[in-house]
Amino acid sequence: MAKTQAEINKRLDAYAKGTVDSPYRVKKATSYDPSFGVMEAGAIDADGYYHAQCQDLITDYVLWLTDNKVRTWGNAKDQIKQSYGTGFKIHENKPSTVPKKGWIAVFTSGSYEQWGHIGIVYDGGNTSTFTILEQNWNGYANKKPTKRVDNYYGLTHFIEIPVKAGTTVKKETAKKSASKTPAPKKKATLKVSKNHINYTMDKRGKKPEGMVIHNDAGRSSGQQYENSLANAGYARYANGIAHYYGSEGYVWEAIDAKNQIAWHTGDGTGANSGNFRFAGIEVCQSMSASDAQFLKNEQAVFQFTAEKFKEWGLTPNRKTVRLHMEFVPTACPHRSMVLHTGFNPVTQGRPSQAIMNKLKDYFIKQIKNYMDKGTSSSTVVKDGKTSSASTPATRPVTGSWKKNQYGTWYKPENATFVNGNQPIVTRIGSPFLNAPVGGNLPAGATIVYDEVCIQAGHIWIGYNAYNGNRVYCPVRTCQGVPPNQIPGVAWGVFK
């Protein structure tokens, strides 16, 4: 539904104040990529990559304008190549053009030719200047939307937005508040997006035998994974892709599990593999969410799994509800295991079958509750006892760091790393950039590691090579040291 001009004006003011109601608004100073500045509260980071870019603001704005029906793609210059839907019109910027408040300004020429730049018209001004609301004008991708007077240099197009005539937000609100008997609140429903990836996976030829519940070892929500992965291409998918990504109130269906396999268990695609036999769903934000938020993300996954089990005619049991660690050596699902069994596979190694069954039984109970009652509630293990999650546990997900005489911070961690699409130079004996070269870890290669280190501005993983050498491989950049370190974007996928 189109917005009124009053609603649009209110939205732009909220952007400028850093108070906009958006899931992509940064709530506190945040940094995950040392290539850019630390994002201040109020910045918009819609895809979880490269901090608060100019396009992030537009992605959020268009989602709001279209009631979450249209998600933009590409860089700023690509916005004039796509359709936002009914009511949106693309205009060339002519010498006589005076834009209206709320229009989208697109810069594609001159110094903006490579990537483009984009913002929102805050004040149409005149044919010489106008006021733009934008992000990343300074190149550091760290500020909330900021107003600036622009002289139209490089500005080639405007995108006119639909505006609804009629009552304003204030009148509508007053009308509702005058009602003596307000309508009861609707129960929140789970939104499922079927925006499938742009690659056709192999067909299974039958329904899946069950669901593997993963923890994503990442920081993105289901919507953010959709935004970053839907059109990522084969090179990224080869590093691992699940059928579903779930967070509070939202599940992204990346692949149709009823018809196609996914690459989520790391054990090949043979007829007996987890990839072939089972669907896979990621509980999102296992490395960033609070316990309370992560438990809400889990509930979305349980609710969705219950719906799929009904659709597929499956009963939740230990054969149909599976863990990633049952197929390959991995700590996944690490966060869920800590919360619901008290065992930390990252610091304590592989759990016993009894502990794995304890977690599976918890998952099974939650899924059954949704199938039978349509609802469920979380419980956690704290101090060895199961308790309600109304006061979430605060147990740390990672173990304690230690520092050696060389200034290297280190801790044990048993997991798997799948390299991205670029080779990485490894080092022998120590995690230093001037240590002897061990070779190149090829793109797409998988290694099982037992140690994590922070040294020389990088996070390293340590493992024993087949020839007996102790090898260290950098896997991302890192600012600072424990407990206040800020890791950069991972160069591959952790499982």
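The count begins at 1 with the first shown residue.
From the backbone N, Cα and C atoms, a Cβ is placed for every residue, glycine too.
So, quick note: what you're seeing has the original residues, none of the substitutions.
Annotated in Swiss-Prot:
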- Y49 to A: No effect on staphylolytic ability (MUTAGEN)
- H51 to A: Reduced staphylolytic ability (MUTAGEN)
- C54 to A: Complete loss of staphylolytic ability (MUTAGEN)
- C54: active site, for endopeptidase activity (ACT_SITE)
- H117 to A: Complete loss of staphylolytic ability (MUTAGEN)
- E134 to A: Strongly reduced staphylolytic ability (MUTAGEN)
- 205-334: domain 'N-acetylmuramoyl-L-alanine amidase' (DOMAIN)
- H214, H324, C332: Zn(2+) binding site (BINDING)
- 412-481: domain 'SH3b' (DOMAIN)
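Everything Swiss-Prot records as a feature, shown here on the structure.
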{"residue": "Y49", "record": "mutagenesis position", "Cβ contacts under 8 Å, 6 or more apart": "D33, S228, V489"}
{"residue": "H51", "record": "mutagenesis position", "Cβ contacts under 8 Å, 6 or more apart": "S31, Y32, D33, F36, G37, M39, A43, D45, Y140, A141, N142"}
{"residue": "C54", "record": "mutagenesis position", "Cβ contacts under 8 Å, 6 or more apart": "A76, H117, I118, G119, E134, Q135, N136, W137"}
{"residue": "H214", "record": "Zn(2+) binding site", "Cβ contacts under 8 Å, 6 or more apart": "A242, H264, G280, I281, E282, V283, H324, C332, P333"}
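When averaged over the domain 'SH3b' (412-481), pLDDT in the model lands at 88. Around E134 (mutagenesis position), taking its Cβ as the centre, 23 other Cβ atoms fall within 10 Å, counting all chains. Take the mean position of the Cβ atoms of H214, H324, C332, the recorded Zn(2+) site; other residues of that chain with a Cβ within 8 Å of it are V212, I213, N215, H264, T265, G280, E282, L323, M325, T330, P333, K495.
All protein chains considered, the CB of H324 (Zn(2+) binding site) has 25 other CB atoms within 10 Å.
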